[in-house]
Amino acid sequence: MDVDVFNGWGRPRFEDESLMPPGFRFHPTDEELITYYLLKKVLDSNFSCAAISQVDLNKSEPWELPEKAKMGEKEWYFFTLRDRKYPTGLRTNRATEAGYWKATGKDREIKSSKTKSLLGMKKTLVFYKGRAPKGEKSCWVMHEYRLDGKFSYHYISSSAKDEWVLCKVCLKSGVVSRETNLISSSSSSAVTGEFSSAGSAIAPIINTFATEHVSCFSNNSAAHTDASFHTFLPAPPPSLPPRQPRHVGDGVAFGQFLDLGSSGQIDFDAAAAAFFPNLPSLPPTVLPPPPSFAMYGGGSPAVSVWPFTL
């Protein structure tokens, strides 16, 4: 690798510029495009480099340019000759078969970072499909670089041709076409409507689920066998009446329930009814049958008084 010194500017130059080193990326600044590349092309029309192709932009559509570029993923660089509309005029022909390039905004000055002197100008153009003035704006953007100021052609050489320009073409990111917007809006509306209808259908189910229940004591439980799942909510627990405090000996003598003469057993049913008068009784189907066991060595079944099993 040697160093090519040109007009006070030094840059490394590979002996075989067609073979780029691994990881090489071509991202020059505006000043570098003017001083390292366009100026050399203007002085020597045979000048070429590994990163910039030479094309006729009037015979190429913007979507064809990435394939004609030597390198680049989002930006592509080209040398091209200006096509004058008239031999003696200054207006440039920027039309292709499918459309035309239209300038937008003001030209931007490119100055030296060291001396602040003017080196060139940058023009921004947008590609329109169709013919003016009814062309359809596209996402393709081109920045056209030309020499100016201290690098003006009459300062360089009388034999230099000012038709050479350097162009950077890119596809503007984040731009969505009209068709894509329509599809996206219709899709989002359909999805929103679907969720809205689903939500309205689920709402009564949730309301029913929250309000309906079947009592465990209902005689119509068989009628709800095929009902939806929300009918199987458990009923709230029954509220027990407040118990009245009683003391042994207050109006009821516990001994009166002893019947030792006949069977030698205690009448627990009568005792429970006397001591717990407000205790609710439940149907026998609610509680499992009480276990049987012998009391005092006898064979009689145990007496069950809810909630006690003896």
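Even glycines carry a Cβ here, placed using N, Cα and C.
Original residues only: the substitutions mentioned are not part of this model.
So that you can see what the record holds, here are the features copied from Swiss-Prot:
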DOMAIN    20-172  domain 'NAC'
MUTAGEN   GLY23 to Glu  In cuc1-8; cup-shaped cotyledon and abnormal SAM
MUTAGEN   LEU38 to Phe  In cuc1-9; cup-shaped cotyledon and abnormal SAM
MUTAGEN   LEU65 to Phe  In cuc1-4; cup-shaped cotyledon and abnormal SAM
MUTAGEN   GLU75 to Lys  In cuc1-10; cup-shaped cotyledon and abnormal SAM
MUTAGEN   ARG84 to Cys  In cuc1-11; cup-shaped cotyledon and abnormal SAM
MUTAGEN   GLY99 to Ser  In cuc1-12; cup-shaped cotyledon and abnormal SAM
MUTAGEN   LYS123 to Thr  In cuc1-1; cup-shaped cotyledon and abnormal SAM
MUTAGEN   TRP306 to Ala  Loss of transactivation activity; when associated with A-308
MUTAGEN   PRO307 to Leu  In cuc1-6; cup-shaped cotyledon and abnormal SAM
MUTAGEN   PHE308 to Ala  Loss of transactivation activity. when associated with A-306
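Features as recorded by Swiss-Prot, highlighted on the structure.
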residue	record	Cβ contacts under 8 Å, 6 or more apart
GLY23	mutagenesis position	none
LEU38	mutagenesis position	PHE79, GLY120, TYR145, ARG146, LEU147, TRP164, VAL165, LEU166
LEU65	mutagenesis position	VAL55, LEU57, TRP76, PHE78, VAL169
GLU75	mutagenesis position	HIS27, LYS168, VAL169, CYS170
GLY99	mutagenesis position	GLU61, PHE127, TYR128, LYS129, GLY130, ARG131, GLY135, SER138
LYS123	mutagenesis position	ALA103, ASP107, ARG108, HIS143, GLU144, ARG146
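Model confidence over the domain 'NAC' (20-172) is summarised by a mean pLDDT of 89. Of all Cβ atoms in the protein chains displayed, 13 besides its own lie within 10 Å of the Cβ of ARG84 (mutagenesis position).
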